[in-house]
Amino acid sequence: MERGRGMGKTALLAVLCLCLRGAAGSDPEAEMNFEGIESKFSLRTPAEPDEDVCYLVPGQMDSLAQCNFNHTSKTFVVIHGWTVTGMYESWVPKLVDALYKREPDSNVIVVDWLVRAQQHYPVSAAYTKLVGKDVAMFIDWMEEKFNYPLNNVHLLGYSLGAHAAGIAGSLTKKKVNRITGLDPAGPTFEYADAPIRLSPDDADFVDVLHTYTRGSPDRSIGIQKPVGHIDIYPNGGGFQPGCNLGEALRLIAEKGFSDVDQLVKCSHERSIHLFIDSLLYEEKPSMAYRCNTKEAFEKGLCLSCRKNRCNNLGYKVNRVRTKRNTKMYLKTRAQMPYKVFHYQVKIHFFGKTNVTKVDQPFLISLYGTLDESENIPFTLPEVSSNKTFSFLIYTEVDIGDLLMLKLQWEKDTFFSWSDWWTPFAFTIQRVRVKSGETQKKVVFCSRDGSSRLGKGEEAAIFVKCLEQPVSRKRGGAKKASKENSAHESA
């Protein structure tokens, strides 16, 4: 009897232990099947950002200790895109190095899915589902086994890797903190449903850079539609400054589309370098502005920072979440640092006769307290008498507070008999300029009350008016505000 009671207690304790283990989920490795994971997770080091020194292996606890994984710091997970060579591209170590320079104590993990990424594009695109699943299982393992907070996890995916990051975020048991999509791939994803591509629901915050969205939506290298909480389109999301369009077209004509990977690389990959720029040049953040269309942005109608209408590009983006996707635009330089300074210019052209000219070339020069920027070219699609025109210009240097500007109307590159018989000229009294970066507005006056602006003639000079008008009539101000808000709203 004593033996029987003892055996009963032992059996009862065993059952109780099993129940407790099952309820607490204390053995996640028993519940997870890591055998199907083909992606590799390389924990890069600051000393060797271009080398796969140590791999973290899901299900193997000792790999975390062997690779010196920091359990108390941020973790960046970098996911590359489609590859022709089957090798890492040169941007990978550059991004790793920049992340460590900004966050020295962090963990920077590079996801290696090169074998799957080297297939024909449609095949590799389909593999993003499996890669996303691999990454999700890896993240869940870290969270469940070590109670690693997913608030410390930031996924960064380029091209196809952006969609793999989105799928991973949708599959984790708890949401990761942030996903940054670096020009997410367009083909096969432009019209895809949210579960199989990057979407705002995949993380607490999703920000996206679109740098190569040329052509029809189904043929655009980068996805055109907004897929995050904030979607930023540098230079309209089209061809990027410094990327030689003429050379690309020449190579296409000579070699066809066999080398398309190299031809589109410059603009497509610019998304990565813009993010790297935000890591390295913390003191020179690029500013983006909310706008409905790039056409409205080109007119300078969206340089407002009211109610979160402007934001930093890249790492230090302000996390603004709205009910709808927020589209933002900005201009950049051709190389690092990419920051420029945006200005809206408004001019009213007075004329005795009703004259309209199209596609007119102009030059504007700005002079300020810190520097100057001369002969900035811009083209007005239309110039008409007795009408106000607004347009966007930008400078690559910080001019400081504006003091003076010059405006010149260039001659056409072709000869026009009408210009010879009836030379065109307008009268300008004032020029209004608004800075996007400082939000300051300045009104410039002609020294003589009004200045003649003639085609091919000398530049008209305007200086800062002695008395800056506060505002127009209240009704007019409200109307102007409503018009700008219509363009800026997302």
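Along the chain as shown, the residues are counted starting at 1.
Each residue, glycine too, has its Cβ placed from N, Cα and C.
Keep in mind that this structure shows the original residues, not the substituted ones.
Annotated active site, charge relay system per Swiss-Prot: ASP183 (among others), in sequence order. Around ASP183 (active site, charge relay system), the same-chain residues six or more apart in sequence whose CB sits under 8 Å from its CB are TYR158, SER159, ALA162, LEU209, HIS210, THR211, TYR212, ILE221, GLY222, ILE223, HIS268, GLU269, ARG270, SER271, listed in sequence order.
According to its DSSP assignment, HIS268 (active site, charge relay system) is helical. The active site, charge relay system annotation in Swiss-Prot covers HIS268 (among others), and the record cites sequence analysis as its basis.
The annotation Ca(2+) binding site is assigned in Swiss-Prot to ALA194, ARG197, SER199, ASP202. Taken residue by residue with DSSP, SER199 (Ca(2+) binding site) is part of neither helix nor strand, so it is coil.
According to DSSP, LYS434 (heparin binding site) is assigned to a strand segment. Residues or ranges marked as heparin binding site by Swiss-Prot: ARG430, VAL431, ARG432, VAL433, LYS434, SER435, GLY436, GLU437, THR438, GLN439, LYS440, LYS441.
The Cβ of ARG306 (mutagenesis position) lies under 8 Å from no Cβ of any same-chain residue at least six residues away in sequence. According to Swiss-Prot, the mutagenesis experiment ARG306 to Gln carries the annotation: Some loss of heparin-binding ability; when associated with Q-307 and Q-309.
ARG309 to Gln appears in Swiss-Prot as a published mutagenesis result, with the remark: Some loss of heparin-binding ability; when associated with Q-306 and Q-307.
Classification of LYS346 (mutagenesis position) by DSSP places it within a strand. Among the sequence features in Swiss-Prot, the mutagenesis site LYS346 to Asn is noted as follows: Reduced heparin-binding ability and some decrease in specific enzymatic activity.
Proximity of ARG432 (mutagenesis position) to non-local residues of its own chain (separation of 6 or more, Cβ distance below 8 Å) is seen for VAL345, LYS346, ILE347, LYS441, VAL442, VAL443, PHE444, given in sequence order. Quoted from Swiss-Prot, the note on mutagenesis experiment ARG432 to Asn is: Reduced heparin-binding ability. Almost complete loss of heparin binding and greatly reduced specific enzymatic activity; when associated with N-430 and N-434.
Among the mutagenesis results in Swiss-Prot, LYS441 to Asn has the note: Reduced heparin-binding activity and decreased specific enzymatic activity. No further reduction of heparin-binding nor of specific enzymatic activity; when associated with N-440. The residue drawn here is the original one.
In the shown protein chains, 11 other C-beta atoms lie within 10 A of the C-beta of LYS440 (heparin binding site). Excluding ALA194, ARG197, SER199, ASP202 themselves, the residues of that chain whose CB lies within 8 A of the CB mean position for the Ca(2+) site are, in sequence, HIS163, GLY166, ILE167, SER170, PRO195, ILE196, LEU198, PRO200, ASP201, VAL227. The binding-site residues in question are SER199, THR438, and the one with the fewest Cβ neighbours inside 10 Å is THR438. Of all Cβ atoms in the shown protein chains, 21 besides its own fall within 10 Å of the Cβ of ARG309 (mutagenesis position). Nearest to GLY436 (heparin binding site) in space, judged by Cα atoms and limited to the recorded positions SER199, ASP202, ARG309, is ARG309.
The DSSP secondary structure for LYS441 (mutagenesis position) is strand.
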